[in-house]
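Asker: Can you read through this structure? Questions will come right after.
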Amino acid sequence: MAVPFVEDWDLVQTLGEGAYGEVQLAVNRKTEEAVAVKIVDMTRAADCPENIKKEICINRMLSHTNIVRFYGHRREGNIQYLFLEYCRGGELFDRIEPDVGMPEQDAQKFFQQLIAGVEYLHSIGITHRDIKPENLLLDERDQLKISDFGLATVFRHNGKERLLNKMCGTLPYVAPELIKSRAFHADPVDVWSCGIVLTAMLAGELPWDQPNEVCQEYCDWKEKNHYLTPWKKISATPLALLCKMLTENPQSRITIPDIKKDRWFTEIIKKGLKRSRVISGGSSDSSVLCKQIRSDIDISHFSHSEEKTALSSTQPEPRTALATWDSNSSYIDNLVQGKGISFSQPACPDNMLLNSQLIGTPGSSQNVWQRLVKRMTRFFTKVNAESSYSNLMDTCEKMGYVLKKSCANEVTLSTTDRRNNKLIFKVNLVEMEDRILLDFRLSKGDGLEFKRHFLKIKKKMDAVVAVQKVLPDT
């Protein structure tokens, strides 16, 4: 059964882990409303209390359709609880096909929503400083939501702007001035990161490891070698916008008002449109040039600031979907302000999903699916639970993964990706009536690398994979 949290609320599923704690899905037994609960252990690090206090203050300032909604917080002893929207659509990276990207029409839609959210943040003097696909969530209507304000800061107050000097973010997404300069303006840094996200959506890969002279791919970009990957996969109109967004000099970089006037940003792209451009120039070895998206690169050794370098070194906790209830409802008040939190945490809350009291109709698998985060990394098997489990373990062991049985029906897989970065993901075996579901969830590392590994495992297990489509639609 689900674990009681506050009166009428149960913790039913783990959504993600982070450096200081985890995010759980809380569901109201009476209304079936869902909220993401970020549970932070304040004793994990000396700077944790101050960082969480800052994150809460910034979240309180935010109110925009493209920003994950913050409902409130409460503290019990050394545990801090943050209550946020539950975004059932999952993370943006899950919509990006490795080395391919996504349809240009979809990329444009998500990019427009991203720019709307970033424009709002800048209008109230806040910079995010860690924009990447893993921090961009989707609700049930595919509305993009910017999440994770752990590295965000205020750069303008009462009309007075300050320069930033803190080296933070995720290396492939950071602007070059963060590496080169001791002080820099906030706005252009977020614009640069948005450009890298757009590149990932259109090409399914990142352009470089880091934006400096030691990276050949970045030097090629500055030399305008657009016949190389990933640029050769991007049509001329969006590439022209990227050239303006990924301009090395921040003073020459395009601003958000001008992005909104750009031809590609404003044009109506027909569904299914496939465009190509004539490419001239030399050839390249794509296996050498391919730069996968990853989010766990340590950039501390680049810091030249007196401020402590802030790293985004783990898979961000998924927050997340636009709530339909009144934010002043007694149910939310009870969750945020109520008494009697149960501190008995389940050993493996993911496995309690099917037995939770949140299910409105006993035995209804559809209600279960309505509470699952939308992901493409899951499949049904056509064998029983025991055979599914043994097949998974045998396959992953042969493929060289480090296996750890976390608890009943959950396995943690660890490996290194093609760039020698740590990759950890969990596999839950879920029994649904006469069906067995293998649900893969990224815990730490790069989203696209995780998807590559999932596809390889699925292919190896092809003999037991069912052709039945997994709900909800992906």
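The backbone N, Cα and C atoms fix where each Cβ goes, and this holds for glycine too.
Sharing the features that Swiss-Prot gives for it:
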type	residues	note
ACT_SITE	D130	active site, proton acceptor
BINDING	L15, G16, E17, G18, A19, Y20, G21, E22, V23, K38	ATP binding site
DOMAIN	9-265	domain 'Protein kinase'
MUTAGEN	R129 to A	Abolishes interaction with CLSPN, abrogates phosphorylation at S-344 and abolishes kinase activity
MUTAGEN	T314 to A	Abrogates phosphorylation and activation during checkpoint signaling; when associated with A-344; A-356 and A-365
MUTAGEN	S344 to E	Impairs autoinhibition by the AIR domain; when associated with E-314; E-356 and E-365
MUTAGEN	T377 to E	Enhances kinase activity
Asker: When neighbour density is defined as the number of other C-beta atoms within 10 angstroms of a residue's C-beta, which of the recorded positions E17, D130 has the lowest density?
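Answerer: The recorded positions E17, D130 were compared, and E17 has the fewest Cβ atoms within 10 Å.
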Asker: Which of these recorded positions is closest to A19 (ATP binding site) if you go by CA atoms: R129, D130, T377?
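Answerer: The answer is D130.
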Asker: Distance check, please: Cα of T377 (mutagenesis position) against Cα of L15 (ATP binding site), rounded to an integer number of angstrom.
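Answerer: For T377 (mutagenesis position) versus L15 (ATP binding site), the Cα atoms are 14 Å apart.
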Asker: For the domain 'Protein kinase' (9-265), what is the mean per-residue pLDDT, to the nearest integer?
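Answerer: The predicted confidence over the domain 'Protein kinase' (9-265), as a mean pLDDT, is 93.
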Asker: By the count of other Cβ atoms within 10 Å, pick out the sparsest of the recorded positions A19, V23, R129, T377.
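Answerer: Candidates: the recorded positions A19, V23, R129, T377. Fewest Cβ atoms within 10 Å: A19.
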Asker: So the record assigns L15, G16, E17, G18, A19, Y20, G21, E22, V23, K38 to ATP. If I measure every Cα pair among those residues, what is the longest distance in angstrom, as a whole number?
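Answerer: That value is 14 Å for the farthest Cα pair.
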Asker: To the nearest Å, how far is the Cα of V23 (ATP binding site) from the Cα of R129 (mutagenesis position)?
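Answerer: Counting only the Cα atoms, the answer is 21 Å.
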Asker: Please report the DSSP secondary structure of T377 (mutagenesis position), reduced to three states.
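Answerer: Once the DSSP labels are grouped into three classes, T377 (mutagenesis position) ends up as coil.
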Asker: If I take the alpha carbons of G21 (ATP binding site) and R129 (mutagenesis position), what is the distance between them in whole Å?
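Answerer: Cα of G21 (ATP binding site) to Cα of R129 (mutagenesis position) measures 21 Å after rounding.
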Asker: I'd like the number of other C-beta atoms within 10 A of the C-beta of G21 (ATP binding site), please.
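Answerer: Its Cβ shell of radius 10 Å holds 22 other Cβ atoms.
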Asker: Could you tell me the C-alpha distance between L15 (ATP binding site) and D130 (active site, proton acceptor) in angstrom, no decimals?
Answerer: 20
Asker: Would you kindly give the Cα-Cα distance separating E17 (ATP binding site) and R129 (mutagenesis position), rounded to the nearest Å?
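Answerer: Approximately 20 Å lies between the Cα of R129 (mutagenesis position) and that of E17 (ATP binding site).
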Asker: Other than its own, how many Cβ atoms are within 10 Å of the Cβ belonging to L15 (ATP binding site)?
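Answerer: 22, counting other Cβ atoms within 10 Å of L15 (ATP binding site).
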